[in-house]
Amino acid sequence: MLLLAAASLVAFVLLLYMVSPLISPKPLALPGAHVVVTGGSSGIGKCIAIECYKQGAFITLVARNEDKLLQAKKEIEKHSINDKQVVLCISVDVSQDYSQVENVIKQAQEKLGPVDMLVNCAGMSLSGKFEDLEVSTFERLMSINYLGSVYPSRAVIATMKERRMGRVVFVSSQAGQLGLFGYTAYSSSKFALRGLAEALQMEVKPYNVYVTVAYPPDTDTPGFAKENQTKPLETRLISETTSVCKPEQVAKQIVKDAVQGNFNSSIGSDGYMLSSLTCGMAPVTSIMEGLQQVVTMGLFRTIALFYLGSFDSIVRRCMMQKAKLETVDKTA
């Protein structure tokens, strides 16, 4: 009887595995596609642009610094696979004025055609204890990390729905899946992208438009190096419990997931665990994905409790260390 039950379970899983591709989105063909990348002058954004260009896409790079844009353009063009490919550069702050963002998207579409894939990669990170952060820091991060993704997405979505095809990618962070010491401003702005993505996916899925939320870990980028200069000790020690990823590795995974129409894009085993653990009511791209989340949830929650205990221990040790230093200073 037990053997029969096991055989039935295996047969059921195999059936799901075979049926799953039939209900998954049709992959987006990148050769000849128009890909817009905000925050594309450096870091993950630039690497995403390179990865798409390698596969034959036409690229529109959007960022604030014109000099960095032109430098990135030269680097990306080295990876062309045919002489028809184009890299268009547009200098604009995507978080300030929606009408300006809408206009530059129209310009890009007039030159390179309708946008097939938008990658919202513009963002920044600032860390610090809640009471030490200025209120303006919360406003700034919400503007750049959240509205800086809302505006470009709003500018392309109508055309995608009309064409009944497209991809919209939101680059969040693992700090957009769990809140950590020092990230009260950053995490909240990245968590907001998850809610936006889930609601938007439900709206546009009937039009064959698919949304991807990427949750990269700490990545070796200029932004990460700058963030480390002011990162609280507790935040730095927690971050050091995992390794730093290369932006090329992160970009390759994001592009792969976006092309496939996957809602979640995670990097590495920790990323996979976090995405499964925090899936909530998020959409799934395949039956197998949903089944994996159901099966692994209990195990991953158990592992997560050990992680949380470790992080809390780091915070307590730092607190005790500071208290000792204060005592020494008072007695000196």
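Quick reminder: no glycine exception, Cβ is built from N, Cα and C everywhere.
Don't expect the noted substitutions in this model, because it carries the original residues.
Sequence annotations record features per position, and here Swiss-Prot assigns active site, proton acceptor to Tyr186 based on sequence analysis. Within its own chain, Tyr186 (active site, proton acceptor) has Ser125, Leu126, Ser127, Leu141, Asn145, Ser173, Ala175 as residues 6 or more apart in sequence whose C-beta sits under 8 angstroms from its own. Following the DSSP three-state reduction, the secondary structure of Tyr186 (active site, proton acceptor) is helix.
Summarising the annotation, Swiss-Prot assigns active site, lowers pKa of active site Tyr to Lys190 and lists similarity to another entry as the type of evidence. Around Lys190 (active site, lowers pKa of active site Tyr), taking its Cβ as the centre, 26 other Cβ atoms fall within 10 Å, counting all chains.
Take the CB of Ser41 (NADPH binding site) and look out to 10 A: across all protein chains shown you find 28 other CB atoms. Secondary structure from DSSP puts Ser41 (NADPH binding site) in coil. Marked as NADPH binding site by Swiss-Prot: Gly39, Ser41, Ser42, Gly43, Arg64, Lys68, Asp93.
The NADP(+) binding site annotation in Swiss-Prot covers Tyr186, Lys190.
DSSP assigns Ala175 (variant position) to a helical segment in the three-state reduction. Listed in Swiss-Prot is the natural variant Ala175 to Thr, annotated as follows: Found in cattle affected by a bovine form of spinal muscular dystrophy; impairs activity; partially complements a yeast knockout mutant.
Rounded to a whole number, the C-alpha distance linking Arg64 (NADPH binding site) with Lys190 (active site, lowers pKa of active site Tyr) is 20 angstrom. On a Cα basis, Lys190 (active site, lowers pKa of active site Tyr) lies 18 Å away from Asp93 (NADPH binding site).
Sorted by the number of other CB atoms within 10 A, the binding-site residues Gly39, Gly43 start with Gly43, the lowest.
Maximum C-alpha to C-alpha distance over the listed NADPH-binding residues Gly39, Ser41, Ser42, Gly43, Arg64, Lys68, Asp93 is 17 Å.
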